[in-house]
Amino acid sequence: MSSRKKNILKVIILGDSGVGKTSLMHRYVNDKYSQQYKATIGADFLTKEVTVDGDKVATMQVWDTAGQERFQSLGVAFYRGADCCVLVYDVTNASSFENIKSWRDEFLVHANVNSPETFPFVILGNKIDAEESKKIVSEKSAQELAKSLGDIPLFLTSAKNAINVDTAFEEIARSALQQNQADTEAFEDDYNDAINIRLDGENNSCSC
């Protein structure tokens, strides 16, 4: 029997409507692709068992959130408790790339993370299967953005052709697990501090 601890990792996928968030989620979890997905209202999630670095077992919840502005307010309620945030843009859509920083900032405002400076993000430039003439966002521009936001890992992907999706989500799982463990340790430290303060108070309040 394995003694390995199983963790539940929550991963949020953000980005403009139509960049391929739902397609990426289904490609990774189910290894399937469809062009018939409807716009996500609020949020939806799928789960997948993952093994990180060969010996760490976890259940990853991949949350797909609304990209359309009229549905965004429904999705922010699901940001809290996230262990990693994936920011997706479409390499054929300049505005979706320009909005990456806004999505990151919105997440940090609503997610209430313990340490915004160190919280893990991953950027995915999707639809690299598109014809070269239709690609607008260069890899260099994406690398510069990723660096400016704190050296965020960047992957160019194709949900349609299953390019780089598994590799990207391996990094996402690793980052999420590290964040999950850091949050757990911080909670345990705070809990132990609270217990020690209470015990010290009881010891100092003796009756004379």
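Cβ coordinates come from backbone N, Cα and C, glycine included.
Swiss-Prot has this to say about the protein:
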- 17-23, 33-40, Gly67, 126-129, 158-160: GTP binding site (BINDING)
- Thr22 to Asn: Constitutively in the GDP-bound conformation. Causes loss of function during vacuolar morphogenesis. Does not suppress the zinc, caffeine and calcium sensitivity of CCZ1 mutants (MUTAGEN)
- Gln68 to Leu: GTP-bound stabilized constitutively active mutant. Complements the fragmented vacuolar morphology of YPT7 null mutant cells. Does not suppress the zinc, caffeine and calcium sensitivity of CCZ1 mutants (MUTAGEN)
- Lys127 to Glu: Reduced nucleotide affinity leading to increased turnover between GDP- and GTP-bound states without the need of a guanine nucleotide-exchange factor. Suppresses the zinc, caffeine and calcium sensitivity of CCZ1 mutants (MUTAGEN)
- Asp129 to Gly, Asn or Ala: Reduced nucleotide affinity leading to increased turnover between GDP- and GTP-bound states without the need of a guanine nucleotide-exchange factor. Suppresses the zinc, caffeine and calcium sensitivity of CCZ1 mutants (MUTAGEN)
- Thr157 to Pro: Reduced nucleotide affinity leading to increased turnover between GDP- and GTP-bound states without the need of a guanine nucleotide-exchange factor. Suppresses the zinc, caffeine and calcium sensitivity of CCZ1 mutants (MUTAGEN)
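Features recorded in Swiss-Prot, as mapped to the structure shown.
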{"residue": "Ser17", "record": "GTP binding site", "DSSP (3 states)": "coil"}
{"residue": "Thr22", "record": "mutagenesis position", "DSSP (3 states)": "helix"}
{"residue": "Gln35", "record": "GTP binding site", "DSSP (3 states)": "coil"}
{"residue": "Lys127", "record": "mutagenesis position", "DSSP (3 states)": "coil"}
{"residue": "Thr157", "record": "mutagenesis position", "DSSP (3 states)": "coil"}
- line: Counting across all protein chains, other CB atoms within 10 angstroms of the CB of Gln35 (GTP binding site) number 6
Message: For each of Ser17, Thr22, Ser23, Thr157, count the other CB atoms within 10 A of its CB; which of these recorded positions has the top count?
response: Thr157
- request: To the nearest whole angstrom, state the Cα distance for the pair Gln35 (GTP binding site) and Thr157 (mutagenesis position).
  value: 16
- line: Spatial neighbours of Asp129 (mutagenesis position) among the binding-site residues Ser17, Gly20, Ser23, Lys38, using Cα within 10 Å, are none
Field: Distance check against Thr157 (mutagenesis position) for the binding-site residues Ser17, Ser23, Lys38, Ile128, keeping those with Cα within 10 Å
entry: Ile128
- prompt: Cα distance, Lys127 (mutagenesis position) to Ser23 (GTP binding site), nearest Å?
  reply: 10
Message: Given the recorded positions Ser17, Gly20, Thr22, Lys38, Ala159, tell me which ones have a C-alpha lying within 10 Å of the C-alpha of Lys127 (mutagenesis position).
response: Gly20, Ala159
- line: Most isolated by CB count within 10 A, of the recorded positions Lys38, Lys127, is Lys38
Statement: Within 10 A of the CB of Gly20 (GTP binding site), the number of other CB atoms across every chain shown is 24
Message: Please give me the CB contact count at 10 A for Ile128 (GTP binding site), counting all chains in the structure.
response: 20
Query: Long-range same-chain neighbours of Ala159 (GTP binding site), Cβ under 8 Å, sequence gap at least 6?
result: Gly20, Ser23, Leu24, His26, Arg27, Tyr33, Asn126, Lys127, Val165
Neighbouring C-beta atoms (10 Å sphere around the C-beta of Asp129 (mutagenesis position)): 13
- prompt: How big is the gap, in Å, between the Cα of Lys38 (GTP binding site) and that of Thr22 (mutagenesis position), rounded to a whole number?
  reply: 9
